[in-house]
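For reference, the structure is listed below as structure tokens.
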Amino acid sequence: MTIKRFFVCAGIMGCLSLNPAMAEWTGDARDGMFSGVVITQFHTGQIDNKPYFCIEGKQSAGSSISACSMKNSSVWGASFSTLYNQALYFYTTGQPVRIYYKPGVWTYPPFVKALTSNALVGLSTCTTSTECFGPDRKKNS
């Protein structure tokens, strides 16, 4: 390998390692988490020729959260089928879960007004209202 090729390859590798487009992970954010939630509502539909589903969940204290997933939309769209199957299972069984969501993703006004702007980004099982498996999204103090 010539010196020129070496520096070209090293430069390319250096640029790739500095790329800010890192993997999106459910545990990255510091907000958007409700624990000990029972999914009480389930809705499916289609928008812009893409299927979507939405859930609403309630905590025992009465707080509620809604979130939606849309196939092949947003960075979380690739998880649509997995999230759909898990959400439907948890809705059917009534098992308490932790709902991870990203606020403000959906922006179409009629959709947001009727459902939510929150994107569903993950689900975890819970053994109590506060003890759940998976990342714990705590806001920075």
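Heads up, the Cβ atoms here are built off N, Cα and C, so glycines get one too.
These numbers come from a predicted model, not from an experiment.
Taken from Swiss-Prot, the feature N-glycoloyl-alpha-neuraminate binding site applies to MET33, PHE34, SER35, GLN59, TYR101, supported by experimental evidence. According to Swiss-Prot, the mutagenesis experiment SER35 to Ala carries this note: Reduced toxicity of SubAB5 for Vero cells over 99%, no longer binds to Vero cells, decreased binding to human colon sections. Where Swiss-Prot documents VAL38 to Ala as a mutagenesis experiment, the accompanying text is: 50% toxicity of holotoxin on Vero cells, SubAB5 complex about 60% less stable. Experimental mutagenesis is annotated in Swiss-Prot for GLN59 to Ala, with the remark: Reduced toxicity of SubAB5 for Vero cells by 87%. The annotation that Swiss-Prot gives for the mutagenesis experiment TYR89 to Ala reads: Decreased localization to host endoplasmic reticulum lumen, nearly complete loss of toxicity of holotoxin on Vero cells, SubAB5 complex about 60% less stable. According to Swiss-Prot, the mutagenesis experiment TYR91 to Ala carries the following note: Holotoxin does not form. What Swiss-Prot notes for the published mutagenesis of THR92 to Asp is this: Poor localization to host endoplasmic reticulum lumen, nearly complete loss of toxicity of holotoxin on Vero cells, too little SubAB5 complex forms to test its stability. Swiss-Prot lists THR93 to Asp among its mutagenesis entries, and the accompanying note reads: Decreased localization to host endoplasmic reticulum lumen, loss of toxicity of holotoxin on Vero cells, SubAB5 complex about 50% less stable. Here the residue is the original one, while Swiss-Prot reports the published mutagenesis THR93 to Ala with the comment No longer localizes to host endoplasmic reticulum lumen, about 5% toxicity of holotoxin on Vero cells, SubAB5 complex about 60% less stable. Quoted from Swiss-Prot for the published mutagenesis GLY94 to Asp: Holotoxin does not form. One mutagenesis experiment named in Swiss-Prot is GLY94 to Ala, and its note says 50% toxicity of holotoxin on Vero cells, too little SubAB5 complex forms to test its stability. For the mutagenesis of GLN95 to Ala, Swiss-Prot gives this note: About 25% toxicity of holotoxin on Vero cells, SubAB5 complex about 50% less stable. The structure shown keeps the original residue. Swiss-Prot lists TYR101 to Phe among its mutagenesis entries, and the accompanying note reads: Reduced toxicity of SubAB5 for Vero cells by 97%, greatly reduced binding to Vero cells, decreased binding to human kidney sections. According to Swiss-Prot, the naturally occurring change LYS102 to Glu is described as follows: In strain: O29.
Most other Cβ atoms within 10 A: among the recorded positions MET33, VAL38, that distinction falls to MET33. In three-state terms derived from DSSP, GLN95 (mutagenesis position) belongs to neither a helical nor a strand segment and is classed as coil.
If you take the CA of GLN59 (mutagenesis position) and look 10 A around it, you hit none of the recorded positions from MET33, TYR89, GLY94, GLN95, TYR101, LYS102. Compared over the recorded positions PHE34, TYR89, TYR101, the count of CB atoms lying within 10 A of a residue's CB peaks at TYR101. Looking only at Cα atoms, VAL38 (mutagenesis position) sits nearest to TYR89 among the recorded positions TYR89, TYR101, LYS102.
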